[in-house]
Amino acid sequence: MAPKSSSSGSKKKSSASSNSADAKASKFKLPAEFITRPHPSKDHGKETCTAYIHPNVLSSLEINPGSFCTVGKIGENGILVIARAGDEEVHPVNVITLSTTIRSVGNLILGDRLELKKAQVQPPYATKVTVGSLQGYNILECMEEKVIQKLLDDSGVIMPGMIFQNLKTKAGDESIDVVITDASDDSLPDVSQLDLNMDDMYGGLDNLFYLSPPFIFRKGSTHITFSKETQANRKYNLPEPLSYAAVGGLDKEIESLKSAIEIPLHQPTLFSSFGVSPPRGILLHGPPGTGKTMLLRVVANTSNAHVLTINGPSIVSKYLGETEAALRDIFNEARKYQPSIIFIDEIDSIAPNRANDDSGEVESRVVATLLTLMDGMGAAGKVVVIAATNRPNSVDPALRRPGRFDQEVEIGIPDVDARFDILTKQFSRMSSDRHVLDSEAIKYIASKTHGYVGADLTALCRESVMKTIQRGLGTDANIDKFSLKVTLKDVESAMVDIRPSAMREIFLEMPKVYWSDIGGQEELKTKMKEMIQLPLEASETFARLGISAPKGVLLYGPPGCSKTLTAKALATESGINFLAVKGPEIFNKYVGESERAIREIFRKARSAAPSIIFFDEIDALSPDRDGSSTSAANHVLTSLLNEIDGVEELKGVVIVAATNRPDEIDAALLRPGRLDRHIYVGPPDVNARLEILKKCTKKFNTEESGVDLHELADRTEGYSGAEVVLLCQEAGLAAIMEDLDVAKVELRHFEKAFKGIARGITPEMLSYYEEFALRSGSSS
C-alpha cells in the first residue's frame, strides 16, 4: 500500500491551524469599556486624529484600520477619530490611545472610561474653518498662515473645540495654543438652527450629533479665517475646558493643592534625594457644594495624570471579598499607569471609624485593605491618593495619620470676597449682552448671599435665568429671546427660592414679619438693629476699631408683649440666616442625643454665618442648676454654654433668646460673653396700643361706626400687645355673630369684647421684672 502524500498532511495541518485561529477569535471577549491613555507619538501631525485600538477589538466591531469610528464617555455623544490597529502583543485590549488635541474636544482626561462605535458615514468636507487662540492673540502676527494650513492638513479631520497646544511663534521665544472656533460646510444646515424634522444628505441627524461636528479639511478648498475668539462657538455647547482660572474663591486652596500634588507626581526623586518619602495622600474636607470634586477635575486636567475615581457606594458589593478586590484592581491600575491620581469621594462611606458601634465586619475589612494599599504604594512611585468628605471625624483615624493622608486641606464656605469671585466668573460665562449686572451689583449680591457655597451660587445664577425667562414669557409669548437680560431684580427673586445648603436641612419657613407689623416699641426696634444687625452687616468696621459685638441678647418681659414677634421681624428685615430652636425638640430620651442636637444647631449656624439662633422660652432649656433641674437639663445647659463661649470661638453667629421667667435661667448663661445684653420688652404704652388698634381694625370701617380708637387705647392701659389684638378679634367675632354680612364693627361690639378679657399682667409681675433688671445690672 502506497504511503499518504505529504500534501494531504499539510492540508490537515493548515485546517487545524485555521480552526485554532477561529477558536481564538471566538474566545475573544470585547471589553465593556475602554481606558483613555495618551498617544504614543507626538500630538501634532498626521497622527492627531488617530486612535490606537487593539486589533481584536477592531475585528469584533467590524472596524477596518484607517476607517472612521467614534469614541466618547459612556452614555454621551462621541468624537470622530481614525482607527489604527495597535501592536497586538503590546497594546492592552481595554485601552484606546488619543492625542491631547482630540482629548481637548471632549474634556477627556487620562483614565476616563470610553465606549467605541463604528461610524456609519463619512464626515462632510469643510468649506470654511475659523481659527483662534486661547490667549486671544492675532494669529497672523504670531505665525505664518501656511503653518496653520499644514497643521490642519496633517490633522485631516477637524472639529470645533480642537486645541493644538504649544505651537512655536515666528519669534520662537514663546508658544501659543491654537483652537478651532468654528467649521462649516455650505451644503449642511447650521447646527444651531437644525429642525428635528429635517434630514440631510449624510444619513440623518443621528450622524450629525457628535459631541462636536467633524469635517474633512481639504487643502486648497477649505477656506481658513482667523479670529480673536478664545473658545469654540457657543452654539456647539461643548464642555468648558477646566482650568484653575475657572475656579472662583479658592486661590489659597489651589496653591496648597498644586504644591501637594504636582511635585510628588512628576518629581518624586527630589524627596528621595533628601532621604524622605513624598506625601502620598491628601484629605479634602468641607461642606457639600464647596468645590472639592471640581478642584480635583481641574488638578487632573492640568497635571496630565491618569485619574481613577472611587465613589463609595459603587464599589461596595454584597459578596464577600469583592469590594476589597475592586480596591486592589484600582490601585494596580494606578501603579500601572503612573503618574496617577486616585480620588475617593465620600471616603467616610467606605472607610468609617472602626470604633463606631455601627461599623461592621465588611467596613473593617475595607479599611484594612485601604491601609495596606496606601502603605504599599512605595516611596518612588508616582501615585497620589486624594479623598474628599464632609464628615472628616467619621473617617477611621488610622487613615488620617502621616504616611497615609499626610495633608488635610479644608475647603470652607466662601466669604464675601470669594463669593464675589465665584459670581463674577459665573456671570462672565454669560454673554455680556445677556445680563445688566455690573461689578457693584455683583458685590451687592455677594454681600447678601451669606452661607452660600459655590454650588448654591451656581444654582442661584441658573434660577436667575429661569426668572428672566418666566418674566419674558409672562409679558409676551412672542418676545425676542435676545432681548431678555438678567437683572438684579431677577437675582433677588431667585434668592428667595435658592437657600444656602447648610440651611436646607432646617425646614423653617422664613417668617414674613416686618418692623412695621409691630405696633409701637420703637426703642426696642432701634436697640435690636444696633445690637444685632449692625455688628453682622459691618463686621469689618468692628474688627478695624477693635470692638467686639455682643454675643447674645435676652428679651424678657410679660407674656404677649411681642418678644417672639420681634425676633421674627429681625430675621425678615436683616436678611440673615435664621434658625429657630424650640425647647421640646431638643430634649431626647436617649443619653447624649440632646447635647448632639445643640452641637448640630451651632454647627449649621457657623456654616451659614452670619446667622441668628433664636431660642424661644429659653428657661426650659437652661434652668438654674442650683434649683430642681434634672441631669439631662444640666447636660444640655453645659453644651449650650460651651457652644456660645467655649474653646471654639463663635464667629458671625448671634444668639437671641426670649423668656418671661428670666430668674429661672442659670446665671452662667446671663454673664457677659454669653447673653450679654438684656432687653426688657414691657407692655405697650398708649401710642403703641393705638398703633396695634389701627393695624387690627383697618378693615372694621371704624370711621363710619364712630369708634374712637384713642379712647380704646386709653381704656386698654396695662394690656399686653396680644391682649389688644385679642380685643379686636373678639369685637369682630361679636359683630359677625350678630350679622353674617356685617359691614362695620361698632362700639357695642368692643364693649362686649372687654367683658370677656381679663388683664394678664399684674403689678406684682411688673415689679418682678424690675427686680430682675436691678439684679442683673446689664439691662438695656
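Glycine is no exception: its Cβ is also placed from the backbone N, Cα and C atoms.
If you look for the noted substitutions, you won't find them, since the model keeps the original residues.
Listed in Swiss-Prot:
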type	residues	note
BINDING	Gly286, Pro287, Pro288, Gly289, Thr290, Gly291, Lys292, Thr293	ATP 1 binding site
BINDING	Gly557, Pro558, Pro559, Gly560, Cys561, Ser562, Lys563, Thr564	ATP 2 binding site
MUTAGEN	Cys561 to Thr	In drg1-11; severe loss of ATPase activity. Severe loss of oligomerization. Resistant to diazaborine-mediated growth inhibition
MUTAGEN	Ser562 to Gly	Increases ATPase activity. Loss of oligomerization
MUTAGEN	Ala569 to Val	In drg1-3; resistant to diazaborine-mediated growth inhibition
MUTAGEN	Glu617 to Gln	Increases basal ATPase activity. Reduces RLP24-mediated activation. Does not affect interaction with RLP24. Prevents the release of shuttling proteins RLP24, NOG1 and MEX67 from cytoplasmic pre-60S ribosomal particles. Does not affect the interaction with pre-60S ribosomal particles
MUTAGEN	Val725 to Leu	In drg1-4; resistant to diazaborine-mediated growth inhibition
MUTAGEN	Val725 to Glu	In drg1-1; slight loss of ATPase activity. No effect on affinity for ATP or oligomerization. Resistant to diazaborine-mediated growth inhibition. No defect in RLP24 release from pre-60S ribosomal particles in the absence or in the presence of diazaborine
Residue pair Ala569 (mutagenesis position), Lys563 (ATP 2 binding site) - Cα distance, angstrom, rounded:
10
Chain-internal residues near Lys292 (ATP 1 binding site), provided their CB is under 8 angstroms and they sit 6+ positions away:
Leu284, His285, Gly286, Ala388, Ile411
Lys563 (ATP 2 binding site) and Val725 (mutagenesis position), Cα-Cα, nearest whole angstrom:
15
Counting other Cβ atoms within 10 Å of each residue's Cβ, which of the recorded positions Gly557, Ser562, Lys563, Ala569, Glu617 comes out lowest?
Glu617
Tell me whether Cys561 (mutagenesis position) sits in a helix, a strand or coil according to DSSP.
coil
Closest to Glu617 (mutagenesis position): which of the binding-site residues Pro287, Pro288, Gly289, Lys563, going by Cα position?
Lys563
Going by DSSP, give the three-state secondary structure for Lys292 (ATP 1 binding site).
helix
Given the recorded positions Gly557, Pro558, Cys561, Ser562, Thr564, which one's Cα is the least distant from that of Gly291 (ATP 1 binding site)?
Thr564
Distance, Thr290 (ATP 1 binding site) to Ser562 (mutagenesis position) (CA atoms, angstrom):
39
Comparing the mutagenesis positions Cys561, Val725, which residue's C-beta has the most other C-beta atoms within 10 angstroms in this structure?
Cys561
